[in-house]
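Enquirer: According to Swiss-Prot, the feature ATP binding site maps to G89, Q90, T91, G92, S93, G94, K95, T96, an assignment based on sequence analysis. Annotation source Swiss-Prot lists domain 'Kinesin motor' at 10-369. Swiss-Prot lists K971 to A among its mutagenesis entries, and the accompanying note reads: Loss of nuclear targeting. Mutagenesis annotation in Swiss-Prot: K972 to A, described as Loss of nuclear targeting; the structure shown retains the original residue. According to Swiss-Prot, the mutagenesis experiment K986 to A carries this note: Reduces nuclear targeting. Among the mutagenesis results in Swiss-Prot, R987 to A has the note: Reduces nuclear targeting. The residue drawn here is the original one.
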Amino acid sequence: MTMEHGEDCCVKVAVHVRPLIGDEKLQGCKDCVSVVSGKPQVQIGSHSFTFDHVYGSSGTPSAAMFEECVAPLVDGLFQGYNATVLAYGQTGSGKTYTMGTACKEGSHIGIIPRAMATLFDKIDKLKNQVEFQLRVSFIEILKEEVRDLLDPATAAVGKLENGNGHATKLSVPGKPPVQIREASNGVITLAGSTEVHVTTQKEMTACLEQGSLSRATGSTNMNNQSSRSHAIFTITLEQMRKADPIMTLDGMPIEEMNEDYLCAKLHLVDLAGSERAKRTGSDGLRFKEGVHINRGLLALGNVISALGDEKKRKEGAHVPYRDSKLTRLLQDSLGGNSKTVMIACISPADINAEETLNTLKYANRARNIQNKPIVNRNPVADEMKRMRQQIEYLQAELVSARGGVVLDDVQGLRERISMLEQKNEDLCRELYDLRNHGYTDPCEPELQKIGTGYTKGEGLKRSLQSTEPFDVPMTDSVRAGSPKDIDDEVAKEWEHTMLQDSMGKELNELNRQLEQKESEMKMYGSDTVALKQHFGKKLLELEEEKRAVQQERDRLLAEVESLNADGQTHKLRDAQLQKLKTLEAQILDLKKKQENQVQLLKEKQKSDEAAKKLQEEIHSIKAQKVQLQHKIKQEAEQFRQWKATREKELLQLRKEGRRNEYERHKLQALNQRQKLVLQRKTEEAAMATKRLKELLEARKSSGRDNSGMNGTSPGSHMTEKSLQKWLEQDLEVMVHVHEVRNEYEKQSQLRAALGEELAILKQEDVMSGAASPPRGKNGNSRANTLSPNARQARIASLESMVTISSNTLVAMASQLSEAEERERAFSGRGRWNQLRSMAEAKSLLQYIFNVAADARCQVREKEMEIKEMKEQMTELVTILRHSESRRRETEKQLKQREQAAVTATTSPGNGNGSVKHSADDSNTPLSPVAVPAQKQLKYSAGIVNSPSKGVPAFNKQHLKMVPMAQLPVGKKVSIAGQSGKLWRWKRSHHQWLLQFKWKWQKPWKLSEMIRHSDETMTRTRPRPQLLPHRPQRVM
């Protein structure tokens, strides 16, 4: 395989920020990674990084990752360029999901399925021009062993369970292991791996699925399906392009040497994630796998650091490819013959801030790696090209020999042929690129327009020929013209004729409408004339009637005048008028009477109506009264119920208020304690981080001084004290790194506890109406003890503390990352470069031995002290338990004595008996007795502090109530001997009863006690002596 040199290009780096997963949300994790809007820039804490692409979070959507990053690599694969897609990141950051390594048939999630689909789509488009061959291989690196995942024997072994419950894999006996080989041209190959020829996407997906099932996976605390190995899925594409044939002198093509071979590989790498044993909870086999994973990733990080350092690259520094099989296989992808895209998968959770920061740092270094991708051609193609040039040279010489052509002309022809071939190749390549990118010829729209115009012209011709009434005779001048002019004239005449026809039709339509309107107008005019004639006739008839009426009036007037002329008629008229007047007078009188009767009836009707109205009002008032009374009762009952409900609610609110106040104080105290703890831990972390930073800066400056000294005087060497000081400083740095690491772990645990409580409270807040709210680790539910306001206050306080803790974690992660990075730079051989002789090494080794011995002795002494303190603590715990049990027993007996005393003193008619029982019970070992003390009783014997007589010595003593068990033995004996006289004296004085009650009862019952004491003294008399035997205990 030969290679054509290309231009250098940098490794492209894309960052994929996955969202928070369910476990992280339950822990209350916050986003510690922010993406600058509109820019491929990521910020975490005080660090800022710029990459080629950023996906997820507030950056570019993840769906665009393939088109922007991987699709160009697939296109380059058809041009003969190798390509690599590398997924790197912490365990559980989404590498396998992003790559799609574990996809199944029909899935389109991930880079690998989409790459396969794009690859076969392009093959389908070019299969008529190029002959393709596809091969795939799938390997994994498990515990520094290369395993073939496509080998049927390996796949048939499957997974077995070992004693620890972990899944492991067995090797196939008799099968040689896969070996890494390097060809003469520097290409890395795998000897013994299986390469499967595929022709369809389904076959390739089946190979991927088979290898994924055989890959080593396991469950950890951070991921249920964690990849335990580095997986590399390789697609090899071979192309055979047909070139232009070479013609012989006889014009016959040479068929045997007209092909071009290209071979390119696409490596899709899914790395196992870096992990910490404390976070993953791995042990046994899982722990060993994690160690090998971290070792391979460390070697990869060293390779990235060596290639990304421009100074080392210019100096030609050694790149440790051979430190790991992973870096050995990725030698071409990192700094070699490949176009490489690195996808850094990160988690935005604050608990993963340190690992996220380290991933971003490695990805940032990877951007500085320079690759040199070149076109990979088959050696057969080179040989064909060489033979083609030789044939052309021989043909030119033969032509020159036969035709006597001058050699200079032959040379010129050769140059011209080379130039034309080069131009032809460029044109072919351009045509190939245009076809691949779906290029469209800009002349095609114009050709379509011309074709459309020509088709339209043909249609016009056919229409003109079919239109016989509009045929126009052609003149001689037209006949004599060219065919093009004739066609134009015919087209114009046909268009004019069609226009005239359309206009004629429009005019006919207008005439028809006009005639219709005129006929309507005529019809309306004839109707108007008929109406006019009708109303004229009516007017004439009315005039005739008017004249007839006037004539009748005149005739009647004449008759009246003729009647007035007759005298007899006049007398009769007078008589009739007189009679008429009399009748009119009677009518008037009757009308007046009628009017009076009507008026009386109206008044009676009014009075009846008033009475009826009053009766109705009375009934209405009575009904309203009954309703009002009923309403008053209802209102009173409702008010009583309302008042009772309100009082009940008020009591509940008061009780709730007291409970809330208690909860508030309790939460305030809890928040204050947690804030103090958080503040203390934060301050300790800040101090440790600050001290670590100072030590690192001091070591860095001392390292520069030492390097400068060594550079100025190569022969000089450090003194013994300088070496010891330097070693002490390095040990101090390691100790502080360990301290910061411990503080980081404590802060993480505190952060997890706060997050868990916050998640539980938020879930309870959402499900506050549920019957059984979720419980925490201690099994207690806060839903029954926290009110909504208290819960919200607690949530706000926890969110504030979680934010502070998250910021602290991010800052500590940044410092730890820097410390580990510097420690990595000083580790290995770099730490001991300052030693110049064996004597210095021996001296330093002796000093290290002394330091280790002293440390071991101090550890042993501390262990002995811890053991002694544990023993003392055990003894003190035992004593404390015994004391606590005695205290509980004492409190129980004291409570029983108090109940017995209260029962005895409050029983009516049994004052003496009560006093006797109480007094006799006081002789028990744990009963109170009167002994001298510095505290005096508030009240002396007697009623209302009356001075006591007859017993001055006893009343003047200072008394104190103490348990009998705390008295010495001699005191107990003396008290036992004097008890008879003492209690006889108490029973002979009834005033002691009041003093006893005042001592043990409630103060506000003093007046009742005094009255009861006076009544008791008047009714009872003291007995002459006490009974000799001890009475039973009053319970």
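We count from 1, first residue shown onward.
A Cβ is built for glycine as well, from the same backbone N, Cα and C atoms used for every other residue.
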Enquirer: Tell me, if you would, which residue among G89, G92, G94 (binding-site residues) has the fewest other CB atoms within 10 Å in the structure shown?
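Expert: Minimum Cβ neighbour count within 10 Å, taken over the binding-site residues G89, G92, G94, occurs at G94.
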Enquirer: Across all the protein chains here, work out how many other Cβ atoms are within 10 Å of the Cβ of Q90 (ATP binding site).
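Expert: The answer is 25 other Cβ atoms.
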Enquirer: Is G89 (ATP binding site) helix, strand or coil when read with DSSP?
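Expert: DSSP call for G89 (ATP binding site): strand.
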Enquirer: On the three-state reduction of DSSP, what should I expect for G94 (ATP binding site)?
Expert: coil
Enquirer: If you count other Cβ atoms within 10 Å of each one's Cβ, which of the binding-site residues T91, S93 has the most?
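Expert: Counting every other Cβ within 10 Å of each candidate, the maximum falls on S93.
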Enquirer: Neighbour count, 10 Å Cβ-Cβ cut-off, for K95 (ATP binding site): what number do you get?
Expert: 26
Enquirer: Starting from the Cβ of T96 (ATP binding site), draw a 10 Å sphere and report how many other Cβ atoms land inside it.
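Expert: Around T96 (ATP binding site), other Cβ atoms within 10 Å: 25.
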Enquirer: On average, what pLDDT score does this prediction assign to the domain 'Kinesin motor' (10-369)?
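Expert: Per the prediction, mean pLDDT sits at 81 for the domain 'Kinesin motor' (10-369).
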